[in-house]
Amino acid sequence: MTNSKEDADIEEKHMYNEPVTTLFHDVEASQTHHRRGSIPLKDEKSKELYPLRSFPTRVNGEDTFSMEDGIGDEDEGEVQNAEVKRELKQRHIGMIALGGTIGTGLFIGLSTPLTNAGPVGALISYLFMGSLAYSVTQSLGEMATFIPVTSSFTVFSQRFLSPAFGAANGYMYWFSWAITFALELSVVGQVIQFWTYKVPLAAWISIFWVIITIMNLFPVKYYGEFEFWVASIKVLAIIGFLIYCFCMVCGAGVTGPVGFRYWRNPGAWGPGIISKDKNEGRFLGWVSSLINAAFTFQGTELVGITAGEAANPRKSVPRAIKKVVFRILTFYIGSLLFIGLLVPYNDPKLTQSTSYVSTSPFIIAIENSGTKVLPHIFNAVILTTIISAANSNIYVGSRILFGLSKNKLAPKFLSRTTKGGVPYIAVFVTAAFGALAYMETSTGGDKVFEWLLNITGVAGFFAWLFISISHIRFMQALKYRGISRDELPFKAKLMPGLAYYAATFMTIIIIIQGFTAFAPKFNGVSFAAAYISIFLFLAVWILFQCIFRCRFIWKIGDVDIDSDRRDIEAIVWEDHEPKTFWDKFWNVVA
């Protein structure tokens, strides 16, 4: 493990019931107890496979390895209830990932890339980002099925890179979802204003803040069911929209056959941004649409977050990953293609400020085709989508905090759970950030809120970057141990090439995402808003690097690919094959 005598002494004390202090947990090794599932360590070589972070102890003269990270009850010898429940089925996992990605970024966010890059430029951007999303989910799938833990990829950053990287990645990712929750709350009222202005925006924020927080206190199986049905509504709405658009393009609307009319006039490429030179401006417009696409695709990694609460994760997670990414690509690319055919990039409605929903290219496409009732129906779909997204925000944020706490990177109380396996304190801490939504109702508060949103977007880029880097280290660790990737429950395709591909381009995107701050002249405020998240990440990393005083990156022999995995391998899962018509139907759909 470590070479110095001092580190060896620390390891020996840790292995044999000496008090051990970690960042947020003061743990005595004597507090861990032998329980079902503990693994006897018969020889010195086996001990070396388990790093210090896993709290081994001696019981009845034998070394045992506790899977509960030292959280135990001293009096009764039983582990305290500090675990989530594995109650998510495959159909839940697939729809949670779909629901987390298909949100306001699709229904409303497509207006910006369409305006700046035109229909073809935006289409190319989303295809390119789709390839990165595929690469990242393949990497995550291989790791999350081998070690299916809650808050998976933040845990992988800690185990495969270093505790400091794990903490920085985890806290930034959690902050991202907590702030996004506030965004969704602020948008709910604006969507309802499509119908009425009689109720103040602050009232809608308060109502949905309370409702969504309470929803996240129910056991995860209820969350899974809610997300399944809401995501089903979104999927059906998009499929219906694609069929509707196909009919409109072929001439069913008031405009007659549209075909590729708008690709000829005003054109397939947008006017561009910043530069007066036409070609240069169009290229910069395409780059801006690429960054917008990167923001929009964030959420495809949610399959990994659910791995710790998935029933039979070795089968359900790979199945979900194989289906989800292609469905997301189909919905995004298909929607963007038809929107580009029905809405010209210079349509003034794309940039109007009368209401938040009025800029949705979906609603504009319906209005341009002359269908009067559908805009109201689709606005209801958007409202449902936002409520679903806000629900996912708290779920993901709370599980990230739970994972940080379980891995000694956050206070111990954040890993407390209800009898139903809900980390309720982590839920309340994440939900508390919903108060920031009220900033949208105050003078000047919206500017501060915009800053916070910039931080959240780049935090998602860091998550994708570290998923790819962690997977590279994971593959190196497997090779070092002599484990063939062919033996894994799920083997990612085209690796390690795709992992390097995703890591390279995510690094480039993180660097260039604030390029508009430099042109046509440097803007200090815009620069700070775009890049403050990078400095925050570095600050958190430096803080935890100083606290842990660890290596910049683990030696390959110290990479932990064993903790939590052995418990899963000891379980015999029932594989429920679909038998009824509806079971088979949902198996295909979800």
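Every residue, even glycine, has its Cβ placed from backbone N, Cα and C.
One mutagenesis experiment named in Swiss-Prot is PRO113 to Leu, and its note says In CAN1-343; confers citrulline transport activity in GAP1-deleted cells. Sequence-distant neighbours of PRO113 (mutagenesis position) (same chain, 6+ apart, CB under 8 A from its CB) are GLY121, ALA122, SER125, TYR126, SER288, SER289, ASN292, ALA293.
VAL149 to Phe appears in Swiss-Prot as a mutagenesis experiment; the accompanying note says: In CAN1-315; confers citrulline transport activity in GAP1-deleted cells. The Cβ neighbour count for VAL149 (mutagenesis position), using a 10 Å radius over every protein chain in view, is 26.
Per Swiss-Prot, mutagenesis TYR173 to His is noted as: In CAN1-327; confers citrulline transport activity in GAP1-deleted cells. Taking the Cβ of TYR173 (mutagenesis position) as centre and 10 Å as the limit, one finds 26 other Cβ atoms among all the protein chains shown.
Experimental mutagenesis is annotated in Swiss-Prot for TYR173 to Asp, with the remark: In CAN1-306; confers citrulline transport activity in GAP1-deleted cells.
Among the sequence features in Swiss-Prot, the mutagenesis site PRO313 to Ser is noted as follows: In CAN1-329; confers citrulline transport activity in GAP1-deleted cells and leads to sensitivity to L-glutamic acid alpha-hydroxamate, alpha-aminoisobutyrate, 3-chloro-L-alanine, L-ethionine, L-allylglycine, and D-histidine, L-aspartic acid alpha-hydroxamate and p-fluoro-L-phenylalanine. Secondary structure at PRO313 (mutagenesis position), as computed by DSSP, is helix.
Swiss-Prot gives this note for the published mutagenesis TRP451 to Cys: In CAN1-328; confers citrulline transport activity in GAP1-deleted cells.
Non-local contacts of PHE461 (mutagenesis position) by the CB criterion (under 8 A, 6+ apart in sequence, same chain) comprise ALA294, MET506, ILE509, ILE510, GLN513. Swiss-Prot documents PHE461 to Ser as a published mutagenesis change and attaches the note In CAN1-307; confers citrulline transport activity in GAP1-deleted cells.
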* Could you tell me the C-alpha distance between TYR173 (mutagenesis position) and VAL149 (mutagenesis position) in angstrom, no decimals? -> 16
* Is VAL149 (mutagenesis position) helix, strand or coil when read with DSSP? -> coil
